[in-house]
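Presented below is the structure to which this report refers.
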Amino acid sequence: INWLKLGKAIIDAL
């Protein structure tokens, strides 16, 4: 799992 990509996706969803 790519945590940086996941984190970016979560931030973008906020």
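Yeah, the Cβs are placed from backbone N, Cα and C, and that goes for glycine too.
According to Swiss-Prot, the experimentally introduced change Asn2 to Phe is described as follows: In NeuroVAL; important decrease in hemolytic activity, important decrease in antimicrobial activity, no loss of antinociceptive activity, and acts as a non-toxic cell-penetrating peptide towards cancer and non-cancer cells; when associated with 5-F-R-6 and 10-D--V-12.
The secondary structure of Asn2 (mutagenesis position), as reduced to three states from DSSP, is coil rather than helix or strand. A simple way to gauge crowding: the CB of Asn2 (mutagenesis position) has 8 other CB atoms within 10 angstroms, across all the protein chains here.
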